[in-house]
Amino acid sequence: MNVNGENNEKIDEHHLESSLAGVPTLPVSPLDHAKDLSQTNPNAQIGDLVTQTANLIAIKKQLLEDIAFNQHIQSMQVRAIQSFPQNNQVAPPFQQFDPRRRGLARMQKPESYKTVICQAWLESKTCSFADNCRFAHGEEELRPTFVEPLQNNKYKTKLCDKYTTTGLCPYGKRCLFIHPDHGPNAYIRADKLLEVSQRHALADIRDQMEQHIMTNGRIAAPPLSAIQHPLEMFARPSTPDEPAAKLPLGPTPVSTRGPRYELPTKELHDAEGAMTYPPSRWPLDPSMFALDAWNMAHRPASPLDSMVLGSAPNAGSFGMLGKQNTPGGVSGYSSAGSTPSQDLSSSSLNAASAAAAAAYFANSAVAQSLLMKSVATDPMMSCNGPFSPMPGFDQLAENMTKHLNLW
């Protein structure tokens, strides 16, 4: 320890003298200092070497980590540069997702578009997809296929399941299986051809009717010359030979929803000369429904029929306003007896309806002509009979009220 102290003192004195003399001196490195110490103490030299080695290892490890990090950054920069467009092309701006692009992609027609007959159309000529169907609706829409035929050893070696079970195959002649006895139509079996043809015919009729309604807006009404007279329509029932389309649009006539009255064409008498009635169609007393010529000519109209006749544009004298076609014609009548409201025991609604119907039929020129014809042809229609040709208005209203209650 004394030797080291003396050496340090000598070094300090040397530096002090050099600094005082103005001569620059180099700093002593730790290694030189270690050499000086090694000359004096070998244990101190070993400790210094171990410390320096550990420091060098730590520095090397840090340098390796820095190199790896720099290489990673460089590789990322190279990738970013390579992703840029080449040849001075400008990258398109960022576009947001448009849901219509997916729809456009779906609208792209594949090669198999309209190359096979639609199964639903083949069965009944109706398809829920209509024009948007991917399959052909008829041979006129059938497109040729561009798929090259492949070598298939099983071609036409088995029966077609669709053709044999259901009688229909949308592939027709292009089917890879056997269609036994297909006849003139390769899509439909011979025994199913009539049934399918009927379905197609009904579909064509339905399409024509829909097209007619869509073009005209509504079903065209028949001309006035083809429309029957209101009394003729009410006097006889509709027959199956008469199509419903010829009937005028509006409320259903009485003859189609109630007892079917028919004007007697000739007299009905039994052997004793008494008046007989035709068989009734209701399971009630026939005398309540079979009317004589007078009551038939003056059969009261229901409120619905009265409105129909009163609102018809060509009704003429069939208006419900009385003789002079004024409201006073109904209520302002003269009668030898009491008024209908005093004699009728039914409700006020039936009485009012009976009075209106009586005024309508009594004041109608057509009713008068029918009345005179009935009087001329029917011997029972006399002044002494149950109903006189010109009875009192009260009696006429009472009789009509009885029949009006049947409705």
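The backbone N, Cα and C atoms fix where each Cβ goes, glycine too.
Just so you know, the substitutions we noted aren't modelled in this structure.
Feature annotations, reproduced from Swiss-Prot:
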type	residues	note
MUTAGEN	G138 to E	In te36; sterile
MUTAGEN	E141 to K	In te21; sterile
MUTAGEN	G172 to A	In te22; sterile
MUTAGEN	S238 to A	Severely reduced phosphorylation by mbk-2; when associated with A-239
MUTAGEN	T239 to D or E	Slight reduction in phosphorylation by gsk-3
MUTAGEN	T239 to A	Reduced phosphorylation by mbk-2. Severely reduced phosphorylation by mbk-2; when associated with A-238 or A-302. Reduced phosphorylation by GSK3. Severely reduced phosphorylation by GSK3; when associated with A-339
MUTAGEN	P240 to L	In zu405; gain of function mutation and maternal-effect embryonic lethal due to improper degradation of the oma-1 protein in the embryo. Reduced phosphorylation by mbk-2. Severely reduced phosphorylation by mbk-2; when associated with A-302
MUTAGEN	S302 to A	Reduced phosphorylation by mbk-2. Severely reduced phosphorylation by mbk-2; when associated with A-239 or L-240
MUTAGEN	T339 to A	Reduced phosphorylation by GSK3. Severely reduced phosphorylation by GSK3; when associated with A-239
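Fewest other C-beta atoms within 10 Å: among the mutagenesis positions G138, G172, that description fits G138. For the pair E141 (mutagenesis position) and G172 (mutagenesis position), the Cα-Cα distance reads 14 Å. Taking all protein chains in view, 14 other C-beta atoms sit within 10 angstroms of the C-beta of E141 (mutagenesis position). Looking at G172 (mutagenesis position) and G138 (mutagenesis position), their Cα atoms lie 12 Å from each other. Taken residue by residue with DSSP, G138 (mutagenesis position) is part of neither helix nor strand, so it is coil.
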